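Copied over from Swiss-Prot, here are the features:
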VARIANT   Glu17 to Gln  In strain: G7
VARIANT   Ile19 to Phe  In strain: G7
VARIANT   Ser28 to Ala  In strain: G7
Amino acid sequence: MMINIQEDKLVSAHDAEEILRFFNCHDSALQQEATTLLTQEAHLLDIQAYRAWLEHCVGSEVQYQVISRELRAASERRYKLNEAMNVYNENFQQLKVRVEHQLDPQNWGNSPKLRFTRFITNVQAAMDVNDKELLHIRSNVILHRARRGNQVDVFYAAREDKWKRGEGGVRKLVQRFVDYPERILQTHNLMVFL
């Protein structure tokens, strides 16, 4: 399958490359491994076991990036304006600080306790062409956050992950790129792990 981005002008070069990577991979064992990794990670995050998430799922060299894009009319695309902005662009140490903030008893945002439910969908997996220890996973996430009976937020995003096999054959997240579609947040905050 090939996408001609000159003809299909709405498709970015990055998206065309990604669809080609996953479209040609038909490995059901790899797909199952990817689904298991994401399901286990989602469970740890849902129960707010953040330290366990860092220890068991996240590699020390991780790059965790959440961006938001500005969607422009076709007539505005001729200008070289920055379309994306970083919401988060963190490494392992910065994620660790954010985890400690979440666990701080003085963090008023967690009182009363928050409840999370994640839905991970559209999971696609493919091995890296050059590094056989690197697994590419594309997925969509819907995150439901509830606090009290009347304060509910729903987040949704597309994710592109890289999971690398390390010591003991365990895969850990080394890169997560989250494309968050809202330019203006409809929620109270984005203090969540997507």
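Any Cβ shown, glycine's included, is placed from N, Cα and C.
Here the original residues stay in place, and none of the substitutions has been built in.
Cβ neighbours of Ser28 (variant position) (same chain, under 8 Å, six or more residues apart in sequence): none. The Cβ of Glu17 (variant position) lies under 8 Å from the Cβ of no residue that sits 6+ residues away along the same chain.
Under the DSSP three-state reduction, Ser28 (variant position) is assigned to helix.
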